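Chemist: So Swiss-Prot says this about it:
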type	residues	note
VARIANT	T5 to P	In strain: Qingyuan Ma
VARIANT	A17 to G	In strain: Xinghua
VARIANT	L23 to F	In strain: Taihe silkies
VARIANT	K41 to R	In strain: Taihe silkies
Amino acid sequence: MQILTLLFAVLLLMLRAEPGLSLARGLPQDCERRGGFCSHKSCPPGIGRIGLCSKEDFCCRSRWYS
């Protein structure tokens, strides 16, 4: 039973460290520096979210950006 508790704790630590699970909140200038743009409430179709510009604005960038 202790092994299950340990495995569960390790799993939670791994999920917290996963960079894709949370969006970085920043300034619009940070978004532009990353090659993105701010969009209110959602990103247009075919465009992915890469962060947050503010509470209601997402930082969006083309999936084909290199």
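Placed from the backbone N, Cα and C atoms, the Cβ positions cover glycine too.
Heads up, this one's the original sequence, none of the swaps are in it.
Help me picture these features in the structure, burial and contacts included.
Modeler: Cβ-based neighbour count (10 Å, all protein chains) for T5 (variant position) stands at 9.
DSSP assigns K41 (variant position) to coil, not to a helix or a strand. Residues near K41 (variant position) in space but far in sequence (CB under 8 A, at least 6 apart, same chain), listed by position: E56, D57, F58.
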Chemist: Is T5 (variant position) helix, strand or coil when read with DSSP?
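Modeler: Going by the DSSP assignment, T5 (variant position) falls within a helical segment, counted as helix.
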